[in-house]
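Since the structure comes first, as C-alpha cells, the remarks are kept for the end.
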Amino acid sequence: MIPVTELRYFADTQPAYRILKPWWDVFTDYISIVMLMIAVFGGTLQVTQDKMICLPCKWVTKDSCNDSFRGWAASSPEPTYPNSTVLPTPDTGPTGIKYDLDRHQYNYVDAVCYENRLHWFAKYFPYLVLLHTLIFLACSNFWFKFPRTSSKLEHFVSILLKCFDSPWTTRALSETVVEESDPKPAFSKMNGSMDKKSSTVSEDVEATVPMLQRTKSRIEQGIVDRSETGVLDKKEGEQAKALFEKVKKFRTHVEEGDIVYRLYMRQTIIKVIKFALIICYTVYYVHNIKFDVDCTVDIESLTGYRTYRCAHPLATLFKILASFYISLVIFYGLICMYTLWWMLRRSLKKYSFESIREESSYSDIPDVKNDFAFMLHLIDQYDPLYSKRFAVFLSEVSENKLRQLNLNNEWTLDKLRQRLTKNAQDKLELHLFMLSGIPDTVFDLVELEVLKLELIPDVTIPPSIAQLTGLKELWLYHTAAKIEAPALAFLRENLRALHIKFTDIKEIPLWIYSLKTLEELHLTGNLSAENNRYIVIDGLRELKRLKVLRLKSNLSKLPQVVTDVGVHLQKLSINNEGTKLIVLNSLKKMVNLTELELIRCDLERIPHSIFSLHNLQEIDLKDNNLKTIEEIISFQHLHRLTCLKLWYNHIAYIPIQIGNLTNLERLYLNRNKIEKIPTQLFYCRKLRYLDLSHNNLTFLPADIGLLQNLQNLAVTANRIEALPPELFQCRKLRALHLGNNVLQSLPSRVGELTNLTQIELRGNRLECLPVELGECPLLKRSGLVVEEDLFSTLPPEVKERLWRADKEQA
C-alpha cells in the first residue's frame, strides 16, 4: 500500500509558490489529498479482498432468486424447478443446503458474475475517484507547469522575496518607526535654522524611504538635519539598485499580456464544470452500490446452475466512501465557485496602490495591470505586507532616494555633462528631476546657465553654487528650496530669471524677495483670492529690476503686489486657466509695458485700460470669450503695436476700423467664427503674418493683393472654393496654408511666388497640381504638403526637382 506521505507529491508545488496560493487553493489541495486517500484505500481493498462471493440459487422465480422455499411456494402454487433436476422435499426442520460444486467452479462463477452483473459504478468507483482527483490536481497546478506562465511566476516570486528581504525595505520601515516615535519639538524651529546653518550645506540625504509621510508640523518647521543612521553599505545599495532595475524590466514584460490571468480563469472554470459533472452522475449512480446481487448467466452447462445470489463484500464500505467523496466534491465545488465569483466580481487585471500612496510618501507609485496586477491580487490573499513592501520598488521617488545614499559617487561630472542640453534660447541647462538632493558635482559645471530642480523635496542650496559663475536662470518646480546665506548672496548678484511652480503658495521660498537683480519672474500655481494675502509682501516690491512677470493661476483680480511691481515691467503675462479676470483698471499704471498677454481670462470685451498703454508692441488675448472686438478702434492710439493675437475666441466679424492699425505686422485671428474679411483689413500694408485658419470663410477678397509684404498666410480649415488671382501678387509669400478647404483647382499663377518654401493643400478637392509649382525655386518636396496620389499628377521632371531639392538640403 502507498504511504500517505507519498501522496503529498501530487498536491505539493514548489515551496516558493506557496505565496501565490490563496486560501481556497490550499483548501482544495488538501481536499485533493483526502480524495487520493479514498481512491488508494478503495483500490487497495478491491485488489486485496474478495470482489464477489456467489452461491447457486435453488428456488428461482422469473429469473429472481427467492430467499426461501416458503417464499417460492407462496408465490407459485404449481412449482417448477428451472435451476435443478432434483425435486424439493417438504421442510421437516432446519437442514443445510448442499451443492455439488468444487472450488474452481465457485471461482469461475464469482469472476463471471463480477464481470457481467456487477454495476460499473460499483466496480470502478476507486478508479473514478482517482481519475477525477488527478484531473483536479492537474487543473490546480497546470499554471505552475505551463512554460509561458511558470516562467513569469518563478521570476515574480524570486523578485518578490528579494524585495521583501531587502535591507532597503527593512531600513525604510525602521526609519518610519523612528520618525513616529521621536518627532522634533516645534520650538526647535528657530534654533535648528540658526545653530545648524552650516550643517545644511550639502545635506546628507535620508538613507531610507519613509513608509509614512512626515507630520505637517515637521514640514512647516523646515528642519534640515543630518541622518546618521540607516545608511546602507555599498553592497546593499548596489543590490537594492539592481532590484529596481529587475522590477522595471519585469513590469514591462509582464504587463504586456494577461496569459496568467486567463489560464487561471480557465482552469477554475474547468474545475467548476468538472464538479457539476461529478455530482450529477455520482449522486445518480451511488444507489447501484449494493451488497446483494442476483446473477443470471448462461453457464448451466458448466456448473449445473443458471441463477446465483452474489454478495459484494465491499459494497457497504464503498457506499460510505462514496458518500464521503460526494461531500468532499461538494465542498470542493463550492470553493471553486467562490473562486470564480471572486474573479468575476473584482477587476483583477488592475491593481491600485492608492492606499499605499495615501499612507506613504510615494505618491508616484503607479497602478499596474494585466498579469502583474493579477499576481499582486493573489499575493494580497496570502499576506498584503508583500505587496506593500514590493511597492517601494515601483516608486521612482524611492529609487531616487536610494541613489542619494551614494549620490556624489554615482553622479560623476561626466554623467552630468551628458544630461546638459540646449534650450530654446540656446542656453546650456541641466534638469534634475525627482532626486533627493543636488549632487556636489553639479557645481563643477561652471558653464551651466540654467538649472532646473523639479520635485526635489527638502533641498538645500549650498554655498558651492557660487562656482557656477554662468548661472543666470533657476527653475524650482514643486521644490521648496532652502538656501544658505553665502549661496543667497551669490544669487542676489547673479540670478536674472526665476521660474517657480507650486501647489500651495507656501512653497514659494521667502528668500526670492532678496534677489534684487532679478529681471524675470514666472509663477505657476494657486494664486486665488483667499491666498492673495500671502503674496502681498513688501519684499517683492524691492525687485526694482524686474522686467518680465508671468503668472499662470486662477486670479479673480490682479494682486496688489503685481500692480506695485508693474511700474517698471516691460512684459506681463497672465494665464488664468479659464477663471474670469475682472478689475483690470490697475493695468493703466504699467506704462512701460511693451508686451501684454491675457490668456484664458474669460474676457468678453477688450479691456479699456489697455488703450492707455502707449508703449505696447504686442497684445495676446488668446482663448478668451471675445465675441466682438469693436474696441479695436482704440488700438489706433497704440502707434507701436505690431502684433495682435485674438485667436481661439468666438469673434464673428472683423470691424472695418482694423484698417487704422497701419503698423500691424502680425495678426492672429485663427480659431474664431469669422465669415467675411473686410476690405479695410488690407490697408494694413505692413502685415507679414496673417492667420485666419479654422474660421467660416468662403472666399478671399481680391484686395488681398495689396499686402505686398505678406510672407505667411494661413486659411486652413475654412470653406474657400477658389483663390483670387490677386493673391499671387504677394510676391514675398513664403508659406501658404490652404489645407482642409474645398478648392477645386490651384491657379497656375502659383509659379509667380518665387519665395514660396511651403504650401499646404491637403484635404481639398483638387484633381491635379499645376506644373507651374516647379517654377517656385525655393519649394522642396517636404514643403509641399499634399496627398501622395495628388503629388503623382505632377510631371516627372517637376517631382524630380522637388525631391532633389530635399536631398540637397539634407
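Note that Cβ sites are derived from N, Cα and C of the backbone, with glycine treated the same way.
Among the mutagenesis entries in Swiss-Prot is Val40 to Asp, noted as: Abolishes activity in hypotonic solution. Secondary structure at Val40 (mutagenesis position), taken from DSSP and collapsed to helix, strand or coil, is helix.
Listed in Swiss-Prot as a mutagenesis experiment, Thr44 to Asp is described as follows: Abolishes activity in hypotonic solution.
Around Val47 (mutagenesis position), taking its Cβ as the centre, 10 other Cβ atoms fall within 10 Å, counting all chains. In Swiss-Prot, the entry for mutagenesis Val47 to Lys or Asn states: Impairs activity in hypotonic solution. The structure shown retains the original residue.
Here the residue is the original one, but Swiss-Prot notes a mutagenesis experiment at this spot, Val47 to Asp: Abolishes activity in hypotonic solution.
One entry in Swiss-Prot concerns the mutagenesis experiment Thr48 to Trp, Tyr, Lys or Asn. Its note says: Impairs activity in hypotonic solution. Its own atom aside, the Cβ of Thr48 (mutagenesis position) has 8 Cβ atoms within 10 angstroms in the protein chains shown. Thr48 (mutagenesis position) falls within a helix when secondary structure is assigned with DSSP.
Here the residue is the original one, but Swiss-Prot notes a mutagenesis experiment at this spot, Arg103 to Ala: No effect on anion channel activity. Impairs channel selectivity, so that the channel is also permeable to Na(+) ions. Just so you know, the Cβ of Arg103 (mutagenesis position) picks up 7 other Cβ atoms within 10 Å once every protein chain is counted.
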Most isolated by CB count within 10 A, of the mutagenesis positions Val40, Thr44, is Thr44
Using the alpha carbons only, what distance in Å do you get between Val47 (mutagenesis position) and Arg103 (mutagenesis position) once rounded?
20
If you measure between the CA atoms of Thr48 (mutagenesis position) and Arg103 (mutagenesis position) and round to the nearest Å, you get 19
Whole-number answer please: how many Å between the C-alpha atoms of Val40 (mutagenesis position) and Arg103 (mutagenesis position)?
30
